[in-house]
Amino acid sequence: MSSITSETGKRRVKRTYEVTRQNDNAVRIEPSSLGEEEDKEAKDKNSALQLKRSRYDPNKVFSNTNQGPEKNNLKGEQLGSQKKSSKYDEKITSNNELTTKKGLLGDSENETKYASSNSKFNVEVTHKIKNAKEIDKINRQRMWEEQQLRNAMAGQSDHPDDITLEGSDKYDYVFDTDAMIDYTNEEDDLLPEEKLQYEARLAQALETEEKRILTIQEARKLLPVHQYKDELLQEIKKNQVLIIMGETGSGKTTQLPQYLVEDGFTDQGKLQIAITQPRRVAATSVAARVADEMNVVLGKEVGYQIRFEDKTTPNKTVLKYMTDGMLLREFLTDSKLSKYSCIMIDEAHERTLATDILIGLLKDILPQRPTLKLLISSATMNAKKFSEFFDNCPIFNVPGRRYPVDIHYTLQPEANYIHAAITTIFQIHTTQSLPGDILVFLTGQEEIERTKTKLEEIMSKLGSRTKQMIITPIYANLPQEQQLKIFQPTPENCRKVVLATNIAETSLTIDGIRYVIDPGFVKENSYVPSTGMTQLLTVPCSRASVDQRAGRAGRVGPGKCFRIFTKWSYLHELELMPKPEITRTNLSNTVLLLLSLGVTDLIKFPLMDKPSIPTLRKSLENLYILGALNSKGTITRLGKMMCEFPCEPEFAKVLYTAATHEQCQGVLEECLTIVSMLHETPSLFIGQKRDAAASVLSEVESDHILYLEIFNQWRNSKFSRSWCQDHKIQFKTMLRVRNIRNQLFRCSEKVGLVEKNDQARMKIGNIAGYINARITRCFISGFPMNIVQLGPTGYQTMGRSSGGLNVSVHPTSILFVNHKEKAQRPSKYVLYQQLMLTSKEFIRDCLVIPKEEWLIDMVPQIFKDLIDDKTNRGRR
């Protein structure tokens, strides 16, 4: 059945037709009786229909009407089911009967019979009619679609493009309007009230978005840097290097790059502007904010690039936020950074290793690129040192928007600053009025998660006796969607507590903070050249850092800072400025990069602070052991290959050995997986590592083999989210692992390792024990300095200069579980990935070395003499 509805004035007239298929070439429309009034209308309509001969087929007849408006009404609805008469739109009277006619395509009949219209049945009748309308609507849509499909199939032929007509010369060829395809808008199926609701929701969404954009633009104008826009641009044009000093929240990071784009520094998209950040979280979050302000898609005009992740578009991105290490690596492919018109080194006061090396390299290329602009952004008072390094270049000061902050010290030192911080949180929460959020500085992910758990336990016990509290963590390995929660507005009658690392000192601006709790500690890497080991230490902050932390409380109004240390400690125990990373870290990766760029005299390379001679000497020694340098200190072919990988030289050596060494060939795929997993282990597990390990493998002897098995099982599940949930693994972390692995695989393919590995793999098969032995040998070749030996009192480090340091296996390691809880015999030799000092020296991510001769086979220049000497001493 098909119904056609037209309007005459305000009265709706329903016309219904029954379509009967006579043959493949003709369609006849006959009126269907729907009562006297409808039958009369249908007959009138049918009498107006005429048969029209098709120009394409003289035997084919189409139904047509000469009534203009009604012709269009007839098109798409002739094959539908019966529509309801307009009388059903009015109040239902007694003895009405609703019948759904059987359609052309043989669908089952949908009949609804109604009882007499006594007043007590009016509600029931109304409900049934409503259901019948819905059923009829579905039937009409289904019948129409099936009929269109049959029509299309009926017109098919073996050669649909070959049209042969008898007597074709007798016809004029024009586009026949009867052959047009009828379409319906998806909104046509909406009831009037539904359409009104849809349009209202759409209008509201558009209005909300317009208000949001206007709010963003208004907020931009309120930032302190906005009033200095013209003056700042003039100074940039006048000077090749400019130091910009401004407090966190002044807008220099987000607004200045936009000013440069608006002023034409990108030459209509031909050039880019690079803004470096010391941390991944800052690069990604700031890029997202700027893209939002510019009303563009993140990854197009505005993008970011961090290690193992590139969210930019070639020939499209003009603003690129990136970690300083990523810009440093671009020197390998473009030593003059020719695609950039301006480079902004943001948060330069943090003095990361990559930032210091970048500044030295940029100082060298500035004379070669006179049009390149260099902006050094700093939030502290050490801007003068940067100015002196660049021949006393000018300093532009952007005043911050800062309210007074009251500083509170403890009367005596606190033995447990975590416990003291939790106590202070509830002290503020229960005594201070709303609004006013709390920012707590902690040293790392473990402290943050432990504090978060404790706060949630206490809040659950307090229940409704205190105001609601929202706890939001922020640290580097937190998934990005969870990181963004710290920027969400705090609901009314609620307080937000942000648990953060030192990333919140300057890199991020969090609105709504009125209270800061500062234990005064930070976690730093400390490299000891004499032992050749890097330790992760928790150390006191500098005075500059704690002052920056206090300033976070004065962004939206007068605030308070609670320091969990005494004023005497602040004045006498804290260093004035933090130590530059270049003076306290392993420089092997940096030295290799500089040598690959052609820097031969490391002593004379321009640096703001010089590393110690022992540190440089130890780095050169490590590179020589890895085979990256020859005996003359010149970079080797292997060393140049290592530079192609976005990871430490030690990991690059592992991958190289896995594909080329005759005793290890064929395990590149496994080593790629393990290396990728080791980059993300801090955020890999939900809860305890041992629980996840037990669900993956019943028995495993090493952390490295556990990581390999986790990835393999996840891959076998087709990278399933549910598999991760079942095995207590972070799904987002595994996605990052997969991205890292893909990038490392592409690098391996580029330097020819994949082809060599495939050839060797065919010879060794897939025996697990054989594969694991080769994996262990590969890691020995890459980390010969990270091997400990079991002694009378436990494990001790090896090496002539670094031997004898007592270390313990960290409780999170599988080795600890095997030795302490399963009483398995400890292995004589163990390789570790990280040495950290907390209550004592711990080693993490451990790999068992079952055979002593593997050490001699893989690194004879170190272990042959060491093992022989110990053997001889034992015999004496």
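Quick reminder: no glycine exception, Cβ is built from N, Cα and C everywhere.
Now, the feature entries from Swiss-Prot:
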BINDING   Gly246, Glu247, Thr248, Gly249, Ser250, Gly251, Lys252, Thr253  ATP binding site
DOMAIN    233-399  domain 'Helicase ATP-binding'
DOMAIN    424-598  domain 'Helicase C-terminal'
MUTAGEN   His349 to Asp  Fails to release from the spliceosome; when associated with H-548
MUTAGEN   Ser378 to Leu  In PRP2-dn1; 40% of wild-type RNA-stimulated ATPase activity; splicing activity abolished; accumulates stalled splicing complexes
MUTAGEN   Gln548 to His  Fails to release from the spliceosome; when associated with D-349
MUTAGEN   Gly551 to Asn  Fails to release from the spliceosome
MUTAGEN   Asp845 to Leu  Temperature-sensitive; decreased interaction with SPP2, decreased cell growth on benomyl and decreased splicing at elevated temperatures; when associated with D-349 and H-548
Neighbourhood of Lys252 (ATP binding site), C-beta criterion under 8 angstroms, separation at least six: Val225, Ile244, Gly246, Asp346, Ser377, Val398
DSSP three-state assignment (helix, strand or coil) for Gly551 (mutagenesis position): helix
Glu247, Thr248, Ser250 filtered to the binding-site residues whose C-alpha is within 10 Å of Gly551 (mutagenesis position): Glu247, Thr248
Proximal but sequence-remote residues of the same chain as Asp845 (mutagenesis position) (Cβ under 8 Å, at least 6 apart): Leu678, Thr681, Asp703, His704, Ser813, Tyr832, Gln833, Gln834
C-alpha spacing of Ser378 (mutagenesis position) relative to Gly251 (ATP binding site), in angstrom: 12
Close recorded positions near Gln548 (mutagenesis position), where close means Cα within 10 Å, chosen from Gly249, His349, Ser378: none
Distance [Cα-Cα, Å, rounded] between Glu247 (ATP binding site) and Ser378 (mutagenesis position): 8
Per DSSP, three-state class assigned to Asp845 (mutagenesis position): strand
Across the domain 'Helicase C-terminal' (424-598), average pLDDT on the 0 to 100 scale: 89
Distance, Ser250 (ATP binding site) to His349 (mutagenesis position) (CA atoms, angstrom): 16
Gly249 (ATP binding site) to Ser378 (mutagenesis position) - Cα separation in whole Å: 12
